[in-house]
Amino acid sequence: MNITLILFLIGILGFVLNRKNIILMLISIEIMLLAITFLILVSSLNMDDIIGQTYAIYIIVVAGAESAIGLGILVAFYRLRGSIAIEYK
């Protein structure tokens, strides 16, 4: 439980501190999702339930698809603007 909380807080901290870099924001979101998946997996192992393990595998597959789509959008954004930095006004 403590490891998942630490991972989730690292993800939140990375997201908050790197507001101008889209790649680091995506990595931070993936770290938070990994923490939640790890919590579901550990909880299902403690309760000896296979449904939680199935959910964890499903979440990992969806996260992989999400990352691929996000990076594809990021490449298109870079080709359009020439930069991936976020500008706040």
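Just so you know, glycine gets a Cβ as well, placed from its N, Cα and C.
None of the noted substitutions appears here; every position holds its original residue.
Natural variation at this site is recorded by Swiss-Prot as A85 to S, annotated: In strain: A+. The secondary structure of A85 (variant position), as reduced to three states from DSSP, is extended strand.
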Take the Cβ of A85 (variant position) and count every other Cβ within 10 Å, whichever protein chain it belongs to.
8
